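Engineer: Provided herewith is a single structure, encoded as structure tokens, for subsequent inquiry.
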Amino acid sequence: MNKQRIYSIVAILLFVVGGVLIGKPFYDGYQAEKKQTENVQAVQKMDYEKHETEFVDASKIDQPDLAEVANASLDKKQVIGRISIPSVSLELPVLKSSTEKNLLSGAATVKENQVMGKGNYALAGHNMSKKGVLFSDIASLKKGDKIYLYDNENEYEYAVTGVSEVTPDKWEVVEDHGKDEITLITCVSVKDNSKRYVVAGDLVGTKAKK
């Protein structure tokens, strides 16, 4: 085999490998979005579990990659509701407690004994730095944007009051503040776990779910 042929084969192999490396993140992102859509469709008309939430320290959970999100299996026994944010086209299951497994499939509760529409309803979600996947888009929310929670009986409507950036030790953001509100928390990026984006919103209405 002459040198020219060897060079050609090596060049082709490098091209193929390069294409795979470049294309894999896009493929994983597509699969993650597809899995998320399937999860939402699966929970939209199901009977949700009771609000029996527990505290799990999510700060000790490693940041997953898109392939892990795409391959995660939704545990329907953990689903207690659904969250919808129309302004960023977000639709996710709400799962009880921020376990590693639950955070791969949707938004997860942060505190013990959380009840939708009462006190500070806090939810955590991964920022995958990929539009349309989990909590990647919540930092772009604006004051007045609507957030909707759903359980078996009701739709809870919240209006965003602000978005801030805090360090992970600022647990006061999820504490009750004497009003009915919502708090959404995520890392600032898939590569940066040193700070959190925090979205705050006030409850503006509750009505029976259609």
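Every residue, even glycine, has its Cβ placed from backbone N, Cα and C.
Model, not experiment: these values are computed from the prediction.
OK, Swiss-Prot features for this one:
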ACT_SITE  H126  active site, proton donor/acceptor
ACT_SITE  C187  active site, acyl-thioester intermediate
MUTAGEN   S59 to G  Decreases sortase-mediated cell wall protein anchoring
MUTAGEN   I61 to A  Decreases sortase-mediated cell wall protein anchoring
MUTAGEN   C187 to A  Loss of activity
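For each feature listed, report its degree of burial, its nearest neighbours and the pertinent distances within the displayed model.
Structural biologist: According to its DSSP assignment, H126 (active site, proton donor/acceptor) is coil.
For C187 (mutagenesis position), the same-chain residues that are 6 or more apart in sequence and have a Cβ closer than 8 Å to its Cβ are Q63, H126, N127, N193, K195, R196, Y197.
I61 (mutagenesis position) has a Cβ environment of 17 other Cβ atoms inside 10 Å.
Annotation note: C187 (mutagenesis position) sits in a strand segment as assigned by DSSP.
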